[in-house]
Amino acid sequence: MAIYHLTAKTGSRSGGQSARAKADYIQREGKYARDMDEVLHAESGHMPEFVERPADYWDAADLYERANGRLFKEVEFALPVELTLDQQKALASEFAQHLTGAERLPYTLAIHAGGGENPHCHLMISERINDGIERPAAQWFKRYNGKTPEKGGAQKTEALKPKAWLEQTREAWADHANRALERAGHDARIDHRTLEAQGIERLPGVHLGPNVVEMEGRGIRTDRADVALNIDTANAQIIDLQEYREAIDHERNRQSEEIQRHQRVSGADRTAGPEHGDTGRRSPAGHEPDPAGQRGAGGGVAESPAPDRGGMGGAGQRVAGGSRRGEQRRAERPERVAGVALEAMANRDAGFHDAYGGAADRIVALARPDATDNRGRLDLAALGGPMKNDRTLQAIGRQLKAMGCERFDIGVRDATTGQMMNREWSAAEVLQNTPWLKRMNAQGNDVYIRPAEQERHGLVLVDDLSEFDLDDMKAEGREPALVVETSPKNYQAWVKVADAAGGELRGQIARTLASEYDADPASADSRHYGRLAGFTNRKDKHTTRAGYQPWVLLRESKGKTATAGPALVQQAGQQIEQAQRQQEKARRLASLELPERQLSRHRRTALDEYRSEMAGLVKRFGDDLSKCDFIAAQKLASRGRSAEEIGKAMAEASPALAERKPGHEADYIERTVSKVMGLPSVQLARAELARAPAPRQRGMDRGGPDFSM
């Protein structure tokens with residue numbers, strides 16, 4: 001969304017600055033040319049006659065400007081991300097003309113991409129007024145001669161000096177940007193005023209800047225980004241608290257109206273009751289209604305104790321000499337209505353605190369005076385404590401504890417390329433680097449976890465489960481050590497089968513469980529990543545129309561070994577031994593060296609078969625296209641198709657492959673085919689197919705064994 005950011009700096013020779021170096025930097029020229037792709041647009045204006053290219057002017061400023069003179073004024077401002085590049089160019093040029101056009105001050109501007117999420121503009125302005133008089137470079141920067149301007153240097157503007165100039169510039173930028181957003185049809189707006197002046201109850205944000213964005217993009221954690229993320233989190237919770245407060249006020253008003261309505265209908269607001277003939281008008285005794293709306297009926301009025309926060313506590317007032325039935329009605333009906341309402345509100349209170357436990361404390365802590373230094377800047381050290389109750393940290397901590405490993409592989413999948421960035425961390429390092437992981441997730445990347453490669457463990461991942469599958473697993477002694485909800489009603493389970501089990505055993509158990517519970521077979525191996533709780537699922541198919549992604553939630557974290565764990569390990573060992581015997585048999589059969597052409601004698605192409613298989617599988621499994629790919633490839637491989645044939649068929653016929661696996665389609669195909677070709681059942685089927693005579697092979701081709709799940 002559009003954000004407001006504008007800063008102004010002065011570059012002077014006395015301060016050690018160089019105008020040429022600054023111009024080279026913002027235009028990515030000279031020694032900065034290696035990063036020239038960062039510059040989306042550059043332009044200059046109001047340059048004097050001696051200038052052939054903008055660098056000449058800023059070179060001359062370094063050479064000829066007086067020792068105590070100011071070389072340039074730099075204005076840096078964030079461009080609205082909602083605008084296209086052409087719209088951003090037009091906006092930056094328009095604003096530059098606003099600041100320089102009246103006196104024709106020479107300027108150079110450059111728009112930087114800022115990693116795609118932080119587009120911004122650097123504007124360098126010279127204080128020398130271009131009055132149209134032609135002067136050489138050496139004369140241009142001399143002292144101005146008011147009597148004979150052509151003999152002196154260019155006059156300096158006074159407009160950039162007053163302190164009011166910065167406030168005027170900040171306001172002008174907000175006006176220009178908002179007009180551009182309005183012209184482009186966007187509802188977003190920016191405001192140059194302080195949050196207090198706007199009447200907004202939230203913490204001021206921190207501008208990251210291009211260097212921080214670049215470092216974070218390369219996987220380098222920065223304190224400034226951590227602070228910005230903490231503030232964003234706190235502000236989101238402030239908004240939640242404000243909405244909750246408004247909801248409570250609304251509920252109280254509604255319940256108050258409900259109570260009054262009950263009183264009017266039942267007559268409980270009448271002190272004498274209906275048998276005394278009270279019609280709601282002035283009583284015969286002439287008593288006026290009391291402030292609480294109760295009426296006297298003769299005799300004195302005794303105040304009952306004030307109600308506590310938990311309920312009404314009574315009928316409000318007791319009237320001496322009133323009807324016993326009326327008094328009983330007053331004592332019961334309004335109290336019952338109010339009691340139910342307030343009990344419901346109390347339950348909502350409890351639910352809110354469960355969801356936002358510690359949020360208010362953190363917000364107050366973030367806003368406290370000692371969170372800033374004596375210059376009003378945020379103190380990084382002071383912000384560590386307030387986030388100790390962060391719910392993402394809590395979820396991560398519980399997941400790490402339930403997994404029970406010493407070291408973990410953390411994977412961050414790049415949203416654009418699909419490549420995985422890996423980090424091997426201890427549990428403490430994972431928690432320490434949570435702010436950086438949040439930043440990566442906020443930029444559209446998914447966050448994953450698995451035990452480190454050298455870690456001795458007995459965890460097996462079962463992916464793509466339903467609630468019914470989880471219930472069946474628990475009933476059959478395969479209860480998970482932890483359960484993660486990756487998207488609404490879709491779960492991953494880590495099953496602990498032993499304190500330590502080899503990778504081959506874990507892989508076999510994963511395939512067994514995936515087959516028994518109709519889970520994702522493509523994820524059934526010993527090294528597959530699972531989701532890390534506390535972050536959002538950034539896959540496009542889970543994004544709502546409003547642009548929201550579901551949170552990855554930790555549903556269970558018992559960390560216990562499954563009851564059937566030892567039996568699963570034993571069964572897997574037997575299956576591995578059987579597979580090894582089958583592979584040995586397949587090798588002996590392969591030694592017969594039947595012609596390869598006998599394996600591939602098919603009347604239909606691999607592409608035809610793949611499309612035919614996918615048509616039935618998609619009807620069966622719906623949107624789970626990865627499972628369809630895996631089973632289709634398994635069937636083709638069992639019929640003798642080569643890995644190359646299967647890969648080509650998958651590349652051409654797999655539905656929406658580019659949208660599902662953007663940037664890593666080839667890697668996905670290679671991994672899927674490799675897993676399929678390594679299955680013992682596939683190897684045995686291929687060996688038997690190779691041994692069979694040609695007619696037998698064609699018969700199997702038409703019918704073929706069914707390896708579907």
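Quick reminder: no glycine exception, Cβ is built from N, Cα and C everywhere.
At each noted site, the model still has the original residue.
Taken from Swiss-Prot as is:
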MUTAGEN   Y25 to F  99.5% decrease in conjugal transfer frequency
ACT_SITE  Y25  active site, O-(5'-phospho-DNA)-tyrosine intermediate
MUTAGEN   Y32 to F  No decrease in conjugal transfer frequency
MUTAGEN   E38 to A  No decrease in conjugal transfer frequency
MUTAGEN   E74 to Q  70% decrease in conjugal transfer frequency
BINDING   H112, H120, H122  divalent metal cation binding site
Long-range Cβ list for E74 (mutagenesis position), cut-off under 8 Å, min separation 6+ in sequence, same chain only, gives A8, K9, T10, G11, K22, H122, L123, M124, I125
For E38 (mutagenesis position), the closest of the recorded positions by C-alpha position, picking from Y25, H112, H120, is H112
DSSP, reduced to three states, assigns H122 (divalent metal cation binding site) to strand
Row H122 (divalent metal cation binding site), column other C-beta within 10 angstroms, all chains, value 22
In three-state DSSP terms, Y25 (mutagenesis position) is classed as helix
Taking only the CA atoms, the spacing between Y25 (mutagenesis position) and Y32 (mutagenesis position), expressed in whole angstrom, is 6
Per DSSP (three-state), Y32 (mutagenesis position) is helix
In three-state DSSP terms, E38 (mutagenesis position) is classed as helix
DSSP says E74 (mutagenesis position), in three-state terms, is strand
What DSSP gives for H112 (divalent metal cation binding site), in three states, is strand
